[in-house]
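Visitor: Pasting the relevant annotations from Swiss-Prot:
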- Gly16 to Ser: In strain: Isolate SAS-3 (VARIANT)
- His83, His182: heme b b562 binding site (BINDING)
- His97, His196: heme b b566 binding site (BINDING)
- Ile156 to Val: In strain: Isolate SAS-3 (VARIANT)
- His201: ubiquinone binding site (BINDING)
Amino acid sequence: MTNIRKTHPLMKIVNGSFIDLPAPSNISSWWNFGSLLGICLILQILTGLFLAMHYTSDTMTAFSSVTHICRDVNYGWLIRYLHANGASMFFICLFIHVGRGLYYGSYMFMETWNIGVILLFAVMATAFMGYVLPWGQMSFWGATVITNLLSAIPYIGTDLVEWIWGGFSVDKATLTRFFAFHFILPFIIAALAGVHLLFLHETGSNNPSGLSSDTDKIPFHPYYTIKDILGALILILALSSLVLFSPDLLGDPDNYIPANPLNTPPHIKPEWYFLFAYAILRSIPNKLGGVLALVFSILILALMPFLHTSKQRSMMFRPISQCLFWLLVADLLTLTWIGGQPVEHPFVIIGQLASILYFTLILILMPLASLMENNLLKW
């Protein structure tokens, strides 16, 4: 008799995806972050669901309802901080996951990669709207500043912003719709993640060498299930440490002040995971130019398959490209630091130079380095 695992319509899908899936024998810990992102998403949906049971999306009571969750709801403080810091862990895993894809040439799986870029945009949109919900000072002013960027779009800009606001400023209508979108988007993200996996399983996983691993496959279970569980334990340990010892480490103290449209905070800045893009936005003095640079800083990922000029897929055997990759990582860390600094000398010029370097590295230097390495192969 054939195992039910291989015949049952539902079990068959699970079996093909997580049990009997043929996986390369040499994928490193950098391949753990896909499963960690899945865990983060499940955690965010569950904690978010319990928060939504006690949260009210009204400008008069939103801030109070979050205070109520932290003070009066059983383990409400834990749920709230797991959700807030879970977002930070989500983005850490996301950035590493994307970085892994860039380093090892995973972007050559076009469908998987493009769905991934869409997922990145969806997660960023969700995180932004979630940050508005507690209705603190940074929530309100962050929402005002970021939505206002759309007014830079010629002709339709102003109408578009007022349509998103549901009025002439960020107010009750804005908060209510942001809550609605913040609730629905994670489920859309989960569906997209399913499609992401579907496309991945059409080709099979890439591996550190960038070579075909068809001749050397091992079953996903038990080898990678146990490896993913280890990764999950480390993730849970890191998140628990953050939540229980310094839950406000990555947050902004200004968000403990209720939103006040009449009082602008001295430094409006987003959460740490958006600072690199915020620095690129601020480094261009023109509003529309800044918005385009902001969008393109993420959208540039979609161009990666077309900018690949190397004869090899992975950077494993390409030392010049490796140096440029780590320079790009350092540049992004610099941009993250600059995004959190006030707009004054020397931060402005550092931000502008880092922004120029970011685009130059991806669009010019890395493709040129790949061509150079191709020629070095002939020696």
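Glycine residues also receive a Cβ, built from the backbone N, Cα and C atoms like all the rest.
Substituted residues are absent from this model; it holds the original ones throughout.
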Visitor: Listed binding-site residues are His83, His182, His201; which of them have CA atoms within 10 A of the CA of Gly16 (variant position)?
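Guide: Those near Gly16 (variant position) - Cα within 10 Å - are His201, in sequence order.
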Visitor: Could you state the CA-to-CA distance between His97 (heme b b566 binding site) and His201 (ubiquinone binding site) to the nearest Å?
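Guide: Pair distance, Cα basis, whole Å: 17 Å.
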Visitor: If you measure His196 (heme b b566 binding site) to His182 (heme b b562 binding site) at Cα, how many Å is it?
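Guide: Roughly 21 Å, rounded to the nearest whole number.
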Visitor: Write out the long-range same-chain contacts of His83 (heme b b562 binding site), meaning residues 6 or more apart in sequence whose Cβ is under 8 Å from its Cβ.
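Guide: Listed in sequence order: Gln44, Thr47, Gly48, Leu51.
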Visitor: What is the total of other Cβ atoms whose distance to the Cβ of Gly16 (variant position) is within 10 Å?
Guide: 15
Visitor: Ile156 (variant position) to His201 (ubiquinone binding site): how many Å between their Cα atoms?
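Guide: Between the Cα atoms of Ile156 (variant position) and His201 (ubiquinone binding site), the distance comes to 42 Å.
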Visitor: Within the chain of His182 (heme b b562 binding site), which residues six or more apart in sequence place their C-beta under 8 angstroms from its C-beta?
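Guide: Within the chain, His182 (heme b b562 binding site) has Cβ neighbours under 8 Å at Gly48, Thr126, Met129, Gly130, Leu133.
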Visitor: What are the non-local neighbours of the residue listed as 'ubiquinone binding site', defined as same-chain residues 6+ apart in sequence with CB under 8 A from its CB?
Guide: Gly16, Ser17, Leu21
Visitor: Based on DSSP, name the secondary structure state of Gly16 (variant position): helix, strand or coil.
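Guide: Assignment for Gly16 (variant position) reads helix.
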Visitor: Can you tell me how many other Cβ atoms are located within 10 Å of the Cβ belonging to Ile156 (variant position)?
Guide: 11
